[in-house]
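Quoted from Swiss-Prot for the published mutagenesis G2 to A: Abolished N-myristoylation and subsequent palmitoylation. While the structure shown retains the original residue, Swiss-Prot records the mutagenesis experiment C3 to A with this note: Decreased palmitoylation. Quoted from Swiss-Prot, the note attached to the mutagenesis of C3 to S states: Does not affect interaction with ZDHHC3. Here Swiss-Prot describes C4 to A as a published mutagenesis experiment; the accompanying note says: Decreased palmitoylation. The note that Swiss-Prot attaches to the published mutagenesis C4 to S is: Does not affect interaction with ZDHHC3. Swiss-Prot documents L119 to R as a published mutagenesis change and attaches the note Impaired assembly of the Ragulator complex. Per Swiss-Prot, mutagenesis V132 to D is noted as: Impaired assembly of the Ragulator complex.
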Amino acid sequence: MGCCYSSENEDSDQDREERKLLLDPSSPPTKALNGAEPNYHSLPSARTDEQALLSSILAKTASNIIDVSAADSQGMEQHEYMDRARQYSTRLAVLSSSLTHWKKLPPLPSLTSQPHQVLASEPIPFSDLQQVSRIAAYAYSALSQIRVDAKEELVVQFGIP
């Protein structure tokens, strides 16, 4: 889309004008009347297209920034402080509601209160592991051989006229 270029002695009028357009906060964001994003493909040139896109990105970024250094907490009145606190609380509630799926996951089970003792103990003998594997294979084969045979119809038609 663009590149960063810096030169101390080369500064054309066009570069100054582009910098002024990008850094000018008084320019309104480019939105259509219905609130939809503007159609960048209908603009006559690619340069205007890039400028409009950069202006909209800059406007969105500027609207989402909270300047903490500009807020003087001593000069703020009580009702302004309460309004901001309410606004931040609603923003946090909206953001935290999208994270509810993380709260629904069950925590990992705690099988022991002293895992260091479990990890330091002797390993499970190989014969026990083989026996568990044989039992699991036997259970799998038994479950895979279960078949349901239909002996009669599941839906019986009654002779109701």
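Every residue number used here counts from 1 along the chain in the order it is shown.
Positions of Cβ are set from backbone N, Cα and C atoms, glycine also.
For all the noted positions, this structure keeps the original residue and models no substitution.
Cα separation, L119 (mutagenesis position) to V132 (mutagenesis position), rounded: 20 Å.
Taking all protein chains in view, 8 other C-beta atoms sit within 10 angstroms of the C-beta of L119 (mutagenesis position). DSSP assigns V132 (mutagenesis position) to a helix in the three-state reduction. Counting Cβ atoms from all protein chains shown, V132 (mutagenesis position) has 11 others lying within 10 Å of its own Cβ.
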